[in-house]
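Record features, source Swiss-Prot:
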- Ser71: active site, nucleophile (ACT_SITE)
- Asp32, Ser71, Asn92, Asp193, His241, His354: substrate binding site (BINDING)
- Asp32, Ser71, Asp240, His241: Zn(2+) 1 binding site (BINDING)
- Asp193, His197, His354: Zn(2+) 2 binding site (BINDING)
- Ser71 to Thr: Almost loss of glycerophosphocholine cholinephosphodiesterase activity. Loss of choline metabolism (MUTAGEN)
- Ser71 to Ala: Almost loss of glycerophosphocholine cholinephosphodiesterase activity. Loss of choline metabolism (MUTAGEN)
- Tyr72 to Ala: Highly decreases glycerophosphocholine cholinephosphodiesterase activity. Loss of choline metabolism (MUTAGEN)
- Cys154 to Ala: Highly decreases glycerophosphocholine cholinephosphodiesterase activity. Loss of choline metabolism (MUTAGEN)
- Cys393 to Ala: Does not affect glycerophosphocholine cholinephosphodiesterase activity; when associated with S-412. Does not affect choline metabolism; when associated with S-412 (MUTAGEN)
- Cys412 to Ser: Does not affect Glycerophosphocholine cholinephosphodiesterase activity; when associated withA-393. Does not affect choline metabolism; when associated with A-393 (MUTAGEN)
Amino acid sequence: MAAKLWTFLLGFGLSWVWPASAHRKLLVLLLDGFRSDYISEDALASLPGFREIVNRGVKVDYLTPDFPSLSYPNYYTLMTGRHCEVHQMIGNYMWDPRTNKSFDIGVNRDSLMPLWWNGSEPLWITLMKARRKVYMYYWPGCEVEILGVRPTYCLEYKTVPTDINFANAVSDALDSLKSGRADLAAIYHERIDVEGHHYGPSSPQRKDALRAVDTVLKYMIQWIQDRGLQQDLNVILFSDHGMTDIFWMDKVIELSNYISLDDLQQVKDRGPVVSLWPVPGKHSEIYHKLRTVEHMTVYEKESIPNRFYYKKGKFVSPLTLVADEGWFIAESREMLPFWMNSTGKREGWQRGWHGYDNELMDMRGIFLAIGPDFKSNFRAAPIRSVDVYNIMCHVAGITPLPNNGSWSRVVCMLKGQTSSAPPTPLNSCALVLILLLYFV
């Protein structure tokens, strides 16, 4: 009954009901690791593709990701409008002690199990259930059967897509939307994130990756015109999180210096957020030893701050470690996640990372939109990753499922909307009546 009531109240208390618009086609671009200041006013001067989208569309000040500010949790938050503790995708690495199964950033076979994905229904599954057609390119999870459904087409992620892969995906997506083979096309591109990790968020390599994306966007605008899609297609671009500098030389917290690793049943992830499962009888000892460690905070599950919307997740560990910005947690220096490169030397050290407190400035992402349903040359106030789902549902013309997003934060972006206030919710009498009918 409690779960049923939560689902009901989520729908009526945390999201608003409005009539779906007459749907147009929708192209969604997820640009991983794209920090909000990468397209500051100064940066836009040398980014003609992004500049044209901003001048002809909507740009929010920044997008605050869900906690933890990692990829998989926010992939699902963006596509469900729900916090991590609701949709259950709480990390890039997860462990289920009941089944002894692991989710390891989507690369191991067990990551494809419905166990991890069926906690909520993402937009592409809702559209498929409504007999819409969905084409997805390199999108993490598009290869998974979720709630018994798969997208119309999935070009599965195998390795980091190249700039040519990205350009080809955009071109093919536009062809699919034009021909009627697709109603929604969604493309994932990772190179900005990869270069930010390897070389740092301010590095020339990361800036080169951004310029390559900008070139594709410039072509995309022309391709939309060439296909006559200007009045039939909305395009939404967003990122999952930002990126900050890390310094492995002097900002690493080695757990082996404070506890015996033999006292841990399981450790998941390294970096800003690390999950620990102590062996039976060792929880209190490990907790008290780690409480004194500087530059990080150790939380027992029930004491995780409510503002993270994290602790109710069923895969959350008994102990969660959260590092201060720029610090990195690992079992030892030997276990740091070096990246493979041609030298095999210290150039393999990572220079950038994310996953920290989601309210930190460097964790902020982007949101841009352009098309017939969006205002032109409009700057919007900051939004949160849970808000993106509602705007996608609206322009796709489908009623959103119950979610944690705020309609009032996004309605201002739409043409013909003069007020930022959400539609009027059901009055209290009607709500009581529905509750009686629903639960009696």
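Heads up, the Cβ atoms here are built off N, Cα and C, so glycines get one too.
Projection of Swiss-Prot feature records onto the structure.
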| residue | record | Cβ within 10 Å |
| --- | --- | --- |
| Asp32 | substrate binding site | 23 |
| Ser71 | mutagenesis position | 26 |
| Cys154 | mutagenesis position | 19 |
| Asp193 | substrate binding site | 25 |
| His197 | Zn(2+) 2 binding site | 21 |
| Asp240 | Zn(2+) 1 binding site | 28 |
| His241 | substrate binding site | 29 |
| His354 | substrate binding site | 30 |
| Cys393 | mutagenesis position | 25 |
| Cys412 | mutagenesis position | 18 |
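Compute the center of the Cβ atoms of Asp32, Ser71, Asn92, Asp193, His241, His354, which mark the site for substrate; besides them, the chain residues with Cβ within 8 Å of that center are Gly33, Ser69, Leu70, Asn74, Asp240, Gly355.
Other than the site residues Asp193, His197, His354, same-chain residues with C-beta atoms no more than 8 angstroms from the centre of those residues' C-beta atoms, the Zn(2+) 2 site, are Asp32, Gly33, Ser71, Val194, Gly196, His241, Met243, Gly352, Trp353.
Sequence-distant contacts (6 or more apart, same chain, Cβ under 8 Å) of Tyr72 (mutagenesis position) comprise Met89, Gly91, Asn92, Phe103, Ile105, Gly106, Pro140.
Of the recorded residues, Cys412 (mutagenesis position) and Cys393 (mutagenesis position) place their C-alpha atoms 15 Å from one another. The shortest Cα-Cα distance between His197 (Zn(2+) 2 binding site) and any of the recorded positions Ser71, Cys154, His241, His354, Cys393 is the one to His354. The 10 Å shell around the Cβ of Asn92 (substrate binding site) contains 20 further Cβ atoms across the protein chains shown. A 10 Å radius around the C-alpha of His241 (substrate binding site) takes in these mutagenesis positions out of Ser71, Cys154, Cys393, in sequence order: Ser71. For Asp240 (Zn(2+) 1 binding site), the nearest of the recorded positions Ser71, Cys154, Asp193, His354, Cys393 in terms of C-alpha separation is Ser71. If you check the mutagenesis positions Ser71, Cys154, Cys393 against His354 (substrate binding site), the ones with a Cα inside 10 Å of its Cα are Ser71.
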